[in-house]
Amino acid sequence: MQLTWLLRITLVFTLLVILMGAYTRLSDAGLGCPDWPGCYGHIKVPTQDHELSHAQSLFPDHDIEPEKAWLEMIHRYIAGGLGLLVLCIWFLCLKTPDAPKKLPLFIVLLILFQGALGMWTVTMKLMPIVVMSHLLGGFSLISLLLLLYLRTRPRRIVASDTSVQNLAPLALVSLFVLIGQIMLGGWTSSNYAALACTALPICEGNWMDNLAIADAFSPFQGQHPSFEFGVLDYHARMTIHIAHRIGAIITASLLLLLAYRLFVSTQLKALSLLLVGLLILQVSLGISNVVMHLPLGIAVSHNGGAALLLLTLVTINYFLWHKSSSTSRV
């Protein structure tokens with residue numbers, strides 16, 4: 001019971017960290033503190049006159065913006081708190097005889113790597129491949145925490161439900177397609193391409209003749225003093241944005257098909273309805289981002305919607321792939 005409650009708290013806290021990370025990134029505060037783990041050579045944001053003078057001498061090329069610096073440091077503080085929660089979960093799993101052992105250890109290693117990605121995000125000046133990897137690390141972390149939570153709960157029998165037993169492959173494909181779409185979303189955001197297209201449904205103008213696929217999806221974009229606000233030209237950013245929109249159409253179609261097929265199951269009908277509801281919300285948020293020119297609250301909510309969709313699909317896959325006769329734990 002203690003482990004279950006700790007996992008619930010940690011799941012909510014992880015979602016908070018993801019949303020705070022999105023808020024920091026979308027507020028252009030990713031380099032609010034140009035060093036790591038401190039901020040302008042201090043543990044906290046420098047505010048006193050002597051601290052500001054020292055900070056300016058260390059980073060003469062940076063304009064100190066306390067609001068952005070505090071956003072970045074708050075994100076680091078709560079991420080550190082999440083790390084402590086994950087360590088507590090690992091220790092509890094080690095002490096609990098029938099709890100999984102390898103999965104919590106992997107989660108600990110993942111959050112350590114996530115911390116390294118957070119450092120590289122700053123030291124590599126918001127290099128898009130690092131920023132996207134950091135975003136994916138957060139989504140992977142919350143997904144694995146949910147999986148651990150599901151495995152510590154009493155087992156539910158779903159495999160015997162013949163009406164949905166053959167849907168496991170479709171659910172798995174849907175999960176991987178959604179992950180691909182989340183990657184495209186992260187690539188769009190990290191390359192500052194969210195407003196490259198302002199018309200619906202695909203893009204304005206003769207976009208098909210102006211695609212720049214090679215430039216748009218090159219993981220390494222050369223040497224630059226900073227990648228803040230993006231370094232790609234308009235055509236490359238437009239290509240990224242279009243790929244994300246087309247990916248959204250494919251993903252939405254597949255998830256709707258999965259939800260329709262799951263609706264016949266008495267055990268998974270609620271998850272089917274939740275999936276449809278979250279999908280409608282996510283598409284609405286995506287359209288609102290375009291029409292309203294990326295308002296901060298809606299853009300952050302779009303990140304949160306992606307996380308909730310991912311958690312829903314992880315849960316669906318767990319129940320569909322779980323064999324009730326299996327008693328082994330990793």
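Cβ from N, Cα, C; glycine included.
Unsubstituted: the structure retains its original residues.
Quick caveat, the model's predicted, so the values are computed rather than measured.
The active site feature in Swiss-Prot is assigned to Glu72. Mapped onto three states, the DSSP output places Glu72 (mutagenesis position) in helix.
The heme o binding site annotation in Swiss-Prot covers His75, His134.
Counting only residues at least six positions away in the same chain, the Cβ atoms of Gln181, Leu184, Gly185, Trp187, Thr188, Ala193 sit under 8 Å from the Cβ of His244 (mutagenesis position). What Swiss-Prot records for His244, His302 is heme b binding site, and it gives similarity to another entry as the kind of evidence.
Quoted from Swiss-Prot for the published mutagenesis Glu72 to Ala: Decreases protein levels. Completely abolishes catalytic activity.
The Cβ of His75 (mutagenesis position) has 22 neighbouring Cβ atoms from other residues within 10 Å, across all protein chains displayed. What Swiss-Prot says about the mutagenesis result for His75 to Ala is this: Completely abolishes catalytic activity; when associated with A-134.
For the published mutagenesis His241 to Glu, Swiss-Prot gives the following note: No effect. Counting every protein chain shown, 25 other Cβ atoms lie within 10 Å of the Cβ of His241 (mutagenesis position).
The note that Swiss-Prot attaches to the published mutagenesis His244 to Ala is: Severely decreases protein levels. Completely abolishes catalytic activity; when associated with A-302. The secondary structure of His244 (mutagenesis position), as reduced to three states from DSSP, is helical.
Here Swiss-Prot describes His302 to Ala as a published mutagenesis experiment; the accompanying note says: Severely decreases protein levels. Completely abolishes catalytic activity; when associated with A-244. For the recorded site, His302 (mutagenesis position), the DSSP three-state label reads helix. The Cβ neighbour count for His302 (mutagenesis position), using a 10 Å radius over every protein chain in view, is 23.
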Distance, Glu72 (mutagenesis position) to His302 (mutagenesis position) (CA atoms, angstrom): 20
At the level of the C-alpha atoms, what whole-angstrom distance separates His75 (mutagenesis position) and His134 (heme o binding site)? 13
Where does His134 (heme o binding site) sit in the DSSP three-state scheme? helix
Round to the nearest Å and give the CA-to-CA distance linking His134 (heme o binding site) with Glu72 (mutagenesis position). 14
